[in-house]
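Student: Sharing a structure here in structure tokens format.
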Amino acid sequence: MSAELASRGRKVYFVGLNEYPFLPLVAGLLRTYAEQDERIAAAYDFQEPVFLVAPVQEMADGIVEPDVLALSCYVWNFRRQMKVAKLVKERYPNVLVVAGGPHVPDRPGNFFEKHPYVDVLAHGEGEVAFRELLATRLSDHPDYTAVPGVSVRRGTEAVVGPKAKRLPRLIDTPSPYLLGVMDGAVATCRERGLRFYALWETNRGCPYSCSFCDWGSATMSTLRKFEDERLQDEIEWFARHDVEDLFICDANFGIMPRDLEIAHALAEARGELGAPRQVRVNFAKNSNDRVFDISKTWHDADLLMGTTLSMQSTDMDVLEAIDRKNIGLDNYRKLQQRYAAENIHTYTELILGLPMETARSFRDGIGSLLEAGNHEDLRVYELGILPNAPLNTPEKIEQYGLRTVPKRMYVERPGTPDDEAETFEMVMETNAMPRDAWVESFSFIQAVQFLHNGCYTRYLSIFLRQEHGIGYTRFYEGLQDYFTGRPDTVLGALYLRMRSLYHDYIDMPALPLANLVASQPDMAADLAPYGRRRGWTIDNWGWLRIATDFDRFHTELREYLATLGLDPAGDARLEDVLRFQQDVMLRPDYSPELGKSAEYAHDWPGYFAGGLLRPRRVRVAYGDQSFGANGRYRPVPGDLKAFTMAAIGTSYPVSRMGHFCHRFESAEVTSLAEPVVSEQW
């Protein structure tokens with residue numbers, strides 16, 4: 001089958017928008033499955049998918065004489081796509097508008113009353129329903145209500161069709177990659193100089209039923225897999241088409257025994273043909289030996305962007321409320337140690353605002369994860385209410401006191417109408433976490449991200465925990481309390497600005513979810529020397545603000561230690577670790593050619609790698625040549641933009657792997673007999 005097919009009359013358009021360039025896999029899957037029907041292949045002319053965001057009117061104008069308009073709807077594209085459908089329907093009233101995807105409600109309710117330009121909703125898996133819709137449309141008097149898995153508009157009411165049909169346990173659908181259907185999208189991205197992700201499925205389904213997520217309910221839980229031969233051929237396609245970035249869309253990669261074989265095949269393609277260069281994946285929720293082996297395989301092949309050790313919350317009452325089972329903190333600690341022994345980067349994702357979560361349990365959870373050894377990457381997201389999530393019922397919302405705000409997703413272009421601005425219902429208050437507690441909790445974790453994950457206080461806090469018994473929660477709560485009362489300090493100004501911003505964030509729905517920093521002129525001005533981005537995050541801003549006032553920050557940090565009963569002037573070890581903590585940070589003047597060294601009274605790299613703390617005069621020499629996942633970013637002395645890429649990487653995809661500070665594995669530690677001094681090469 002060729003992607004360049006002769007015109008056959010009935011035009012089919014797909015729209016599936018994303019702020020980031022993801023290849024339109026859904027459109028390809030729907031098309032190739034439908035075209036197995038010879039009648040459909042003969043009657044319809046499938047157009048190139050609309051997947052790159054443009055002004056709504058421009059996208060609508062590009063849809064010319066459509067017979068069918070298919071929309072793949074997610075929370076990040078729903079409003080714009082509805083507006084495209086409305087404009088197209090006004091111009092071409094006979095077009096059949098079909099909306100599918102996770103944002104289409106399982107229970108139509110008043111959907112068609114709100115969106116009368118949509119004709120059909122496709123629920124769940126779309127291939128079978130879409131093919132039957134196209135086949136039905138070819139009849140003289142099409143009756144779409146007979147198609148399984150759809151709801152059909154009749155006036156403003158919904159007529160629900162028969163139960164949906166699903167693909168078999170061994171999915172044998174044609175591959176849009178192998179049939180050339182994706183070639184046009186790849187060419188478009190490359191012509192525009194866009195870094196894109198190739199989306200890829202190896203299996204479908206999720207056996208879990210977390211109440212905040214719609215994945216398990218949407219896929220009806222049963223795991224089904226694509227054919228082995230097809231997957232191997234697609235891996236070769238990715239490699240031969242020099243696809244740099246691959247996103248595996250499975251809900252739980254590593255849950256199936258063959259997933260390790262797939263991982264080896266990708267690593268072999270990377271080694272033999274040079275691509276893919278980077279793999280993003282949703283790892284299996286309950287991490288196991290297979291996930292470790294996959295991570296090790298990709299780490300060794302320089303493919304891995306990090307391994308998820310899932311949590312969402314550490315509180316048992318919260319986990320019960322969201323129907324979630326975790327791996328347990330003891331097992332989590334063992335996994336952290338296992339991955340750390342192989343220098344494999346891990347990260348843990350938490351959700352703020354879950355049912356039953358209090359400010360105390362949230363902060364204690366952060367502390368317990370740091371105690372368990374996750375010092376590099378804690379990620380926290382606000383709880384959003386998805387249309388088809390089990391949590392999204394009137395009973396659950398009332399039970400837990402979930403109060404939401406319809407947040408804008410992005411900083412929209414000037415003049416963007418409200419009906420084109422994407423929104424997401426975000427939980428900003430619950431019975432267990434009032435608004436002020438939500439604000440303070442979010443400020444707390446953001447500071448932990450740029451101070452601890454970002455390395456400014458990581459080694460100091462580990463030292464204080466191990467040698468002085470000062471727990472991580474106490475240390476970071478103390479920081480917040482002390483500096484919030486001192487607005488004239490670097491951290492004090494950051495804490496108070498975050499508090500003010502998050503109160504505004506709740507009160508002002510137009511303040512965006514994804515581009516919050518870019519919406520604030522003062523924050524954008526702070527970051528201007530480091531480059532222009534729409535995707536700056538709060539922890540990016542905090543980290544770079546400290547980089548700007550680096551020496552002042554360290555002076556003020558010493559003042560805070562006095563509140564803990566600590567005096568560096570009278571504690572040689574504390575003074576030594578403070579110097580090490582300052583020296584280990586990546587700075588704008590660092591030269592890969594010259595390197596950097598300093599001398600200490602203790603072997604701090606050895607200590608923080610798990611050794612004993614003994615007096616030992618050492619020289620620590622760093623020779624890092626590049627930073628970030630896969631070593632993509634090389635710093636240039638005095639070049640703030642190059643420094644920023646090396647220090648924090650890109651805003652998307654997010655990865656804290658190999659950023660912020662010098663790495664022990666690149667350091668040379670030499671024993672000395674001479675007096676201890678510091679120097680820079």
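From the backbone N, Cα and C atoms, a Cβ is placed for every residue, glycine too.
Here the original residues are kept at every noted site.
Quick paste of what Swiss-Prot says about this protein:
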DOMAIN    1-144  domain 'B12-binding'
MUTAGEN   TRP76 to Lys  50-fold decrease for all three methylation steps
MUTAGEN   TRP76 to Ala, Phe or His  Slight increase in methylation steps
DOMAIN    192-417  domain 'Radical SAM core'
BINDING   CYS206, CYS210, CYS213  [4Fe-4S] cluster binding site
BINDING   PHE212, GLN312, GLU349, GLY384  5'-deoxyadenosine binding site
MUTAGEN   TRP215 to Phe, Ala or Tyr  Markedly slows substrate methylation
MUTAGEN   ARG280 to Gln  Near complete loss of activity
MUTAGEN   LEU383 to Phe  Reduces the rate constants for all three methyl transfers
Student: Considering each pair of residues in PHE212, GLN312, GLU349, GLY384, all listed as binding 5'-deoxyadenosine, report the largest CA to CA distance in Å, no decimals.
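Tutor: Of all Cα pairs among the recorded 5'-deoxyadenosine binders, the widest measures 14 Å.
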Student: Give me the CA-CA distance between TRP76 (mutagenesis position) and CYS210 ([4Fe-4S] cluster binding site), in Å, as a whole number.
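Tutor: Just about 21 Å between their Cα atoms.
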Student: Would you mind listing, in sequence order, the residues at least six apart from LEU383 (mutagenesis position) in the same chain with a Cβ closer than 8 Å to its Cβ?
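Tutor: Non-local contacts for LEU383 (mutagenesis position): PHE212, ILE351, LEU352, GLY353, LEU354, LEU402, MET426, VAL427.
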Student: For a quick check of packing: other C-beta atoms within 10 Å of the C-beta of ARG280 (mutagenesis position), how many?
Tutor: 17
Student: CB neighbours of GLY384 (5'-deoxyadenosine binding site) within 10 A?
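Tutor: For GLY384 (5'-deoxyadenosine binding site), the count of other Cβ atoms within 10 Å is 17.
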Student: Any idea what DSSP makes of TRP76 (mutagenesis position), helix, strand or coil?
Tutor: coil
Student: Could you give the Cα-Cα distance between GLU349 (5'-deoxyadenosine binding site) and CYS213 ([4Fe-4S] cluster binding site), in whole Å?
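Tutor: Answer for this pair: 14 Å between alpha carbons.
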Student: Would you identify the secondary structure of GLY384 (5'-deoxyadenosine binding site) according to DSSP, in three states?
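Tutor: In the DSSP reduction, GLY384 (5'-deoxyadenosine binding site) maps to strand.
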Student: Just the number: how many Å between the Cα atoms of CYS213 ([4Fe-4S] cluster binding site) and GLY384 (5'-deoxyadenosine binding site)?
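Tutor: GLY384 (5'-deoxyadenosine binding site) has its Cα 9 Å from the Cα of CYS213 ([4Fe-4S] cluster binding site).
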Student: At a 10 Å cut-off from the C-beta of GLN312 (5'-deoxyadenosine binding site), count the other C-beta atoms across all protein chains.
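Tutor: Result for GLN312 (5'-deoxyadenosine binding site): 23 neighbouring Cβ atoms inside 10 Å.
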Student: Inside 10 Å of the Cβ of TRP215 (mutagenesis position), count up the other Cβ atoms and send me the figure.
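Tutor: Here the count is 19.
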Student: Tell me, if you would, which residue among CYS206, CYS213 (binding-site residues) has the fewest other CB atoms within 10 Å in the structure shown?
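Tutor: Per-residue Cβ counts within 10 Å for the binding-site residues CYS206, CYS213 bottom out at CYS213.
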Student: Starting from the Cβ of PHE212 (5'-deoxyadenosine binding site), draw a 10 Å sphere and report how many other Cβ atoms land inside it.
Tutor: 22
Student: For the binding-site residues CYS210, GLU349, which Cβ has the most other Cβ atoms within 10 Å, all shown protein chains included?
Tutor: CYS210
Student: Check the Cα-Cα distances from GLN312 (5'-deoxyadenosine binding site) to the recorded positions CYS206, CYS210, TRP215, ARG280 and tell me which is shortest.
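Tutor: For GLN312 (5'-deoxyadenosine binding site), the closest Cα among CYS206, CYS210, TRP215, ARG280 is found at CYS210.
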